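Asker: Pulled these features from Swiss-Prot for this protein:
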- F312 to R: Disrupts interaction with CIB2 and CIB3 (MUTAGEN)
- W315 to D: Disrupts interaction with CIB2 and CIB3 (MUTAGEN)
- Y317 to A: Disrupts interaction with CIB2 and CIB3 (MUTAGEN)
- E323 to K: No impact on interaction with CIB2 and CIB3 (MUTAGEN)
- T416 to K: Reduced Ca(2+) permeability. No change in channel conductance (MUTAGEN)
- N447 to C: Reduced sensory transduction current (MUTAGEN)
- E520 to Q: Reduced Ca(2+) permeability. Reduced channel conductance (MUTAGEN)
- D528 to C: Reduced sensory transduction current (MUTAGEN)
- D528 to N: Reduced Ca(2+) permeability. Reduced channel conductance (MUTAGEN)
- D569 to N: Reduced Ca(2+) permeability. Reduced channel expression without affecting conductance (MUTAGEN)
- D569 to A: Reduced single-channel currents (MUTAGEN)
Amino acid sequence: MLQIQVEEKEEDTEESSSEEEEDKLPRRESLRPKRKRTRDVINEDDPEPEPEDEETRKAREKERRRRLRRGAEEEEEIDEEELERLKALLDENRQMIATVKCKPWKMEKKIEVLKEAKKFVSENEGALGKGKGKKWFAFKMMMAKKWAKFLRDFENFKAACVPWENKIKAIESQFGSSVASYFLFLRWMYGVNMVLFVLTFSLIMLPEYLWGLPYGSLPRKTVPRAEEASAANFGVLYDFNGLAQYSVLFYGYYDNKRTIGWLNFRLPLSYFLVGIMCIGYSFLVVLKAMTKNIGDDGGGDDNTFNFSWKVFCSWDYLIGNPETADNKFNSITMNFKEAIIEERAAQVEENIHLIRFLRFLANFFVFLTLGASGYLIFWAVKRSQEFAQQDPDTLGWWEKNEMNMVMSLLGMFCPTLFDLFAELEDYHPLIALKWLLGRIFALLLGNLYVFILALMDEINNKIEEEKLVKANITLWEANMIKAYNESLSGLSGNTTGAPFFVHPADVPRGPCWETMVGQEFVRLTVSDVLTTYVTILIGDFLRACFVRFCNYCWCWDLEYGYPSYTEFDISGNVLALIFNQGMIWMGSFFAPSLPGINILRLHTSMYFQCWAVMCCNVPEARVFKASRSNNFYLGMLLLILFLSTMPVLYMIVSLPPSFDCGPFSGKNRMFEVIGETLEHDFPSWMAKILRQLSNPGLVIAVILVMVLTIYYLNATAKGQKAANLDLKKKMKQQALENKMRNKKMAAARAAAAAGGQ
């Protein structure tokens, strides 16, 4: 009897099946113990086995595979020592994956080490789940990897969804951060207006369109008979009269019923609350952006080793696009120019007496310009009031649009004058920009408030006119009833007269001062947009074409002399954007469509102005870096928001709404819709509690507490900022002391070595 112990050598038939089973098991080959199996004892004298039938052979093959599978499972049992060693190796490789880009190695070595670490983790991470009690750990590791990948992909998705990011990066690389800050501000304003539009469209315009009474059902929703012939003309629609006036675009179209539609939607309440909500949201988002910028600004001075940081840390090694690399190169170059200009400006010696005289002269000219523009606005307002009393058919296009055109032209030419005056002052470019913005802001704010005062006079005239219209409507109704009764008296006894009916287009109506206010703001917005675009086409595009194609045959160099290419007017564009947004906040309560019109304006402005900057403008001769916190723009926006909402709140609280148009018709004041809702839709005890909470004494106390809290938080923030500055100074001083101590120790060691020799 010969016994043969055979070391396992997989045969062809067994090799394929065993490898298929092993591939399904994620394990590390090097950590799996070697295994040997002793086959059955083979006796050479035994007779050859009889041939098996098909069923017996299949049963034996199935049993063999079951034994192989069970053996593979037993083989996966790893002892505790090997398991701990594998965990340590996996943690080490994961740490290497996370920190390999920070290693001071060549790129080839980084890539090679990263590939090896990822391969090791992917091959051996599943081995931790083999054995009793380890599968839950493997599942957690797998889910952690999938969650990290999901977060990374989601961040990439959010970055890809940021609108106009590549356009703004290209502009920043060519023109610097100061010009790019305007487009970033424009994009932020686009997002704010998108939220305002969603609120007004979904809660005001859409419910009225779906559930309100259709056009022609009420006098407020019908074009008067005298205007029907010209209601659809382009000139009338461009002036937002005719069909545009009697639509959901303006305040007067909305019905004053408490509920509309099968959902019993409370439209007057929604209209009032959405108007207040838009104002509150605007304040909240501006203040939040300002606080975020303050947080991003850091705690103090951060200019230590400024040029060293720019030299060694500016390049992004993950860039793989040649165009992106060119933009990044230009951006780094522009950043160096900005930093060098900042450094030189801090070392320039100035003639203080000459500079003071020139600055006084510049401010004198600025005050003259502001006074002249104010007088011109006042004169235009007086003329517009005179034109309002005349027949509109006798007026020309300029006479109808004189007020809007004067304001647009002043906003276009006065910033250029202020820019010329700023050349006399010789401020640092960033400080000069702030002075220029402040002057243009004062100009536009004065123009806006003169416009509001003119509107207030017109509103008072409309309110007086309403009283006469009410009396006339009463007489008209009495005459109509009298005529109807007379027509019935002429009929025989058994004859029924026709029902009394008057078409809504024939009913007399009031002037509806709210719609008039909304129309004025919409017209001013549209005229401002058209003026801006025409200015870009004529002042930038045609000028650039003339300089580009006529420079070869001209007497002097047009590119470096007069007229040359234009520079991008940061101050004028920023103030125009802020001024326009102030008009949106002021007029959106009386024209719910105004945020949507402004979205179209901002959307087209982004593409149009980006094209104009890249094709028609040149970088500024005086390069400067924009502030890291954009709070100067936001501060002016917050001020214009406050000044814009004051007239609106005054109109809501003090002026009576029109009697025959708008959702608040029939009430003495617009805010009475809140009391009406409390009376009809809330329990009496809740209405009583809300009235007590609205007590002026309690409101004043809450406001005082809020003011004191804000003061305390502001003082705390200033103290923390001062503490951060002190800590930075101490750290710098400690670094200098350590440096001097190391130098002394090195000198002492050198002296000792020299003495020993």
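Counting begins at 1 with the first residue displayed.
Backbone N, Cα and C atoms are what each Cβ position is placed from, and that goes for glycine too.
So, quick note: what you're seeing has the original residues, none of the substitutions.
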Asker: Expressed to the nearest Å, what is the distance separating N447 (mutagenesis position) and F312 (mutagenesis position) at their Cα atoms?
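Answerer: N447 (mutagenesis position) to F312 (mutagenesis position), Cα-Cα distance: 50 Å.
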Asker: Looking only at C-alpha atoms, tell me how far E520 (mutagenesis position) is from D528 (mutagenesis position), rounded to the nearest Å.
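Answerer: Between the alpha carbons of E520 (mutagenesis position) and D528 (mutagenesis position) there are 12 Å.
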Asker: Among T416, D528, D569, these being the mutagenesis positions, pick the one whose CA is nearest to that of F312 (mutagenesis position).
Answerer: D569
Asker: Neighbour count, 10 Å Cβ-Cβ cut-off, for D528 (mutagenesis position): what number do you get?
Answerer: 20
Asker: Quick one: of the mutagenesis positions T416, D528, D569, which has its CA closest to the CA of W315 (mutagenesis position)?
Answerer: D569
Asker: Reduce the DSSP letter at T416 (mutagenesis position) to three states and note it down.
Answerer: helix
Asker: Write out the long-range same-chain contacts of D569 (mutagenesis position), meaning residues 6 or more apart in sequence whose Cβ is under 8 Å from its Cβ.
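Answerer: Result: P415, D419.
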Asker: Helix, strand or coil by DSSP: which one applies to D569 (mutagenesis position)?
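Answerer: Reduced to three states, the DSSP call for D569 (mutagenesis position) is coil.
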Asker: Roughly how many Å separate the Cα of D528 (mutagenesis position) from that of T416 (mutagenesis position), to the nearest whole number?
Answerer: 17
Asker: If you count other C-beta atoms within 10 angstroms, which of the mutagenesis positions T416, N447 is the most crowded?
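Answerer: Highest number of other Cβ atoms within 10 Å: N447.
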Asker: Fewest other C-beta atoms within 10 angstroms of its own C-beta: which of the mutagenesis positions F312, W315 fits that?
Answerer: F312
Asker: Mind giving me a neighbour count for E520 (mutagenesis position)? Other Cβ atoms within 10 Å of its Cβ, every protein chain shown.
Answerer: 22
